[in-house]
Amino acid sequence: MELRAVGFCLALLWGCALAAAAAQGKEVVLLDFAAMKGELGWLTHPYGKGWDLMQNIMDDMPIYMYSVCNVVSGDQDNWLRTNWVYREEAERIFIELKFTVRDCNSFPGGASSCKETFNLYYAESDVDYGTNFQKRQFTKIDTIAPDEITVSSDFEARNVKLNVEERMVGPLTRKGFYLAFQDIGACVALLSVRVYYKKCPEMLQSLARFPETIAVAVSDTQPLATVAGTCVDHAVVPYGGEGPLMHCTVDGEWLVPIGQCLCQEGYEKVEDACRACSPGFFKSEASESPCLECPEHTLPSTEGATSCQCEEGYFRAPEDPLSMSCTRPPSAPNYLTAIGMGAKVELRWTAPKDTGGRQDIVYSVTCEQCWPESGECGPCEASVRYSEPPHALTRTSVTVSDLEPHMNYTFAVEARNGVSGLVTSRSFRTASVSINQTEPPKVRLEDRSTTSLSVTWSIPVSQQSRVWKYEVTYRKKGDANSYNVRRTEGFSVTLDDLAPDTTYLVQVQALTQEGQGAGSKVHEFQTLSTEGSANMAVIGGVAVGVVLLLVLAGVGLFIHRRRRNLRARQSSEDVRFSKSEQLKPLKTYVDPHTYEDPNQAVLKFTTEIHPSCVARQKVIGAGEFGEVYKGTLKASSGKKEIPVAIKTLKAGYTEKQRVDFLSEASIMGQFSHHNIIRLEGVVSKYKPMMIITEYMENGALDKFLREKDGEFSVLQLVGMLRGIASGMKYLANMNYVHRDLAARNILVNSNLVCKVSDFGLSRVLEDDPEATYTTSGGKIPIRWTAPEAISYRKFTSASDVWSYGIVMWEVMTYGERPYWELSNHEVMKAINDGFRLPTPMDCPSAIYQLMMQCWQQERSRRPKFADIVSILDKLIRAPDSLKTLADFDPRVSIRLPSTSGSEGVPFRTVSEWLESIKMQQYTEHFMVAGYTAIEKVVQMSNEDIKRIGVRLPGHQKRIAYSLLGLKDQVNTVGIPI
């Protein structure tokens, strides 16, 4: 009677469920249990037991369902099989189930054998087997768990909770198939079973037509069917681009297209067609842009024009786009002046009045020199020096130096732009200047005394041949009535017989055959006083004494430090990184196993949550203690729901399992850090017991990286590593050892934030930073564990650092398995022999060096997590430091097999080779492109790999690097290539 009551309540909900259904894409239904109204006659096993067809009436219409509810009879194995279903064109089918499940706690005594799930199976066949039923023919699709269960109060109120689940199966290869439902002790009513496949409808997208296509998947790793489209009239595939492709998903939906069609030159897009450009408009290339109006200084265009011709006197530079106005050369520069400064001339001018309509104005300066005696002239670029290159000036001034005296110079300044080279005429102005003097000498004081001044000077080397003597004029400052003159052929002079402590004005002038050259500026130099001379002697003596004292003090300090350092080296190890004892944590972790009653630890460190605040939505995995669900948690305000992950403790648990389950929650509850998984709370007073944590959308780091192979920048990967290191630094500061640090135990959220999780193997450290915890047994993850932890089962934060180095390698290889296919015994032997994981491909040198530091055999020489965070912060702040890549040998790093047999014989087939490197999804790509034999494959280039359709950078590199080893093997055995 209870089942019929359940059926009646479900019938009330059935109509609402049908009204809410909405199909995606174009669905082709193969089986619809509800529509057949009980006429299908499905097979039950064992016959007459278990599943039963029931009928209820709603709105004078019969409603049919299959139900089973043998919850108190011990172990159950009840099967319900559909009739044989012809699959038509389908390769992948969708199975939609609508059902209800009753809460096991609603039965008297809790029904210890009661379950709340059932199993879904399928079997393929080319013929209908009739009533012949064999379990071994069926393959399990999934365990079906309800999102909502019908509890006692719901059942009494006839408020039955209806669940809807959908699964996809494929690819199918036989003519038809069966579905089967296995009951293992649940109270289930199956109201609807609908099986269908999908088609992508005919579509016009981005100027390309795509035909109606059956929604199929190429393979499990490539669930999209690629469909080629055809361009509409006057549309073309862009040069060097890909033709229009759309991907038909297994859901019957078109994804964003790859490649495109563009309206050709002279045509523009109007809705879903290409139309010729109107007169006066043009389009120069196939693109998405519309036709453009002809620019200034062009002639009117005709319909469908691809360009507009320039008016007479106007031009386009080769690099000018056709959309740019036609332009002309500029006029000459304005207001050119030449200002002489000894052997220099400064040329100044202003921009031309007419720029020709362009902004790329540059100036070119040429020089001509003339000898006054003969009147001969010639170019002078080789003998003069410009302040900047003279033929591509953007400024409106330039200084010309090294000019010869008594010479006439003419300078021409030409204005040019991008079209000046298309005409023969020039636009320039000239300025002339006569140089009558040499450049002024540069004077400096070399030495002085109470009665003398030693003065030196210099002039340009090019002018020294014209100077025959130098004239030095000097006088006392303030005496305008007398002065002294000394002449010399050299570049220095000592002025004697001067008064002590007196300032003199000194000027040097060059004398040439033609007359006086330019004079230097007047310098003020002062002789020493008699007291100053004596003081200098005293100061000199004091300085020597001070120097001697400093030398003696330095020697003493050196000896003292040498002795102290020697004692330090004799008493302690040479630790290269910071000492953790310098920073004591503000908070210390408490081991929940020290509590006699684990409930006390739960009460102290966690928040108890009532199960009514938690909603389980779907199974996302299975943990050590039970199933893991994605669900929601009502906030304390009761209005907002947040997504959470829910770990459940399975029925029939032992006391040890209960203690370990609650201890993990007590451990997590003590941590609060951005890079540690956050505990929301626990359900410990109701069954099933639950641990509720924040929900991490991208799941485990290793699986996430394998799915996103090659999609992240190096900076993003280093950012992930920095987050993990920050979390481990926090744990180390709390005197806490993780013991199982690996990429599989790092969770990633939607913002790529990485958080440390899984504290099942973790243990506490004592107050001493170098204390260890010795385990009493249990499995150790060999590939991630430090050698001292493997050999002596002693774990420290230093052993966590070793594991962190392995995580770094996993991240940089996008989730490759450490040490590949080596056995655990081979891994331990290799590590003890000094082998370390080789450089990942495209790994920055600084990152690999940090890995090697983490893998130091002596644990005291490994960096602390604080050091690692600091190093990664510096690398992130200076991204250029990540551009230097470590040396990489693909045949060592990837260790992809290049032969199929032990005797070094190359792979016999291309598919065998691709399967060995886990790239079998590209087998069809190689076959279609004509690479059907190994001899052809080894001739492929990187461009060939891209051309056949391998688009992911990580997959391109994996195939390319495997080819290197393959070529070596082929050459070794002498196969011609």
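Backbone N, Cα and C atoms are what each Cβ position is placed from, and that goes for glycine too.
Listed in Swiss-Prot for this protein:
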DOMAIN    27-205  domain 'Eph LBD'
DOMAIN    329-433  domain 'Fibronectin type-III 1'
MUTAGEN   Y589 to F  Inhibits EFNA1-induced vascular assembly and kinase activity
MUTAGEN   Y589 to E  No significant effect on kinase activity and loss of binding to VAV2 and VAV3. Inhibits EFNA1-induced vascular assembly and RAC1 activation in endothelial cells, no significant effect on kinase activity, significant reduction in phosphorylation and binding to VAV3; when associated with E-595
MUTAGEN   Y595 to E  No significant effect on kinase activity and loss of binding to VAV2 and VAV3. Inhibits EFNA1-induced vascular assembly and RAC1 activation in endothelial cells, no significant effect on kinase activity, significant reduction in phosphorylation and binding to VAV3; when associated with E-589
MUTAGEN   Y595 to F  Inhibits EFNA1-induced vascular assembly and abolishes kinase activity
DOMAIN    614-876  domain 'Protein kinase'
BINDING   I620, G621, A622, G623, E624, F625, G626, E627, V628, K647  ATP binding site
MUTAGEN   Y736 to F  Inhibits EFNA1-induced vascular assembly and RAC1 activation in endothelial cells. No significant effect on kinase activity. Loss of binding to PI3-kinase p85 subunit
MUTAGEN   D740 to N  Loss of kinase activity and binding to VAV3
MUTAGEN   Y773 to F  No significant effect on kinase activity. Significant reduction in phosphorylation
MUTAGEN   K918 to A  Strongly reduced binding affinity for INPPL1 SAM domain
MUTAGEN   Y931 to F  Inhibits EFNA1-induced vascular assembly and RAC1 activation in endothelial cells. Inhibits kinase activity. Loss of binding to VAV3 and PI3-kinase p85 subunit
MUTAGEN   K957 to A  Strongly reduced binding affinity for INPPL1 SAM domain
MUTAGEN   R958 to C or K  Abolishes interaction with INPPL1 SAM domain
Cβ-based isolation winner (fewest other Cβ atoms within 10 Å) among the mutagenesis positions K918, K957, R958: K918
Spatially closest candidate among D740, K918, R958, the listed mutagenesis positions, to A622 (ATP binding site) (Cα to Cα): D740
For the domain 'Fibronectin type-III 1' (329-433), the number of residues DSSP places in helix, strand and coil: 3 helix, 51 strand, 51 coil
Y931 (mutagenesis position) and V628 (ATP binding site), distance between Cα atoms, whole Å: 45
DSSP state at Y595 (mutagenesis position), helix/strand/coil: coil
Per-region confidence, the domain 'Protein kinase' (614-876) (mean pLDDT, whole number): 87
Per DSSP, three-state class assigned to V628 (ATP binding site): strand
Neighbour count (Cβ, 10 Å) for Y595 (mutagenesis position): 18
For R958 (mutagenesis position), the three-state class that DSSP assigns: helix
Residue, out of the mutagenesis positions Y589, Y736, Y931, whose Cβ gathers the largest set of other Cβ atoms within 10 Å: Y736
When distances run from the Cα of Y736 (mutagenesis position) to each of the recorded positions Y595, I620, R958, the nearest one: Y595
Listed in sequence order, residues with CB under 8 A of G626 (ATP binding site) and six or more positions away: K647, T648, L649, K650, Y653, P688
Collapsed DSSP category at D740 (mutagenesis position): coil
Cβ neighbours of A622 (ATP binding site) where a neighbour is any other Cβ within 10 Å: 12
List of residues, in chain order, with Cβ under 8 A from that of I620 (ATP binding site) and at least 6 apart: V628, Y629, K630, A645
Cβ packing number for D740 (mutagenesis position), 10 Å threshold: 21
Where K918 (mutagenesis position) falls in three-state DSSP terms: coil
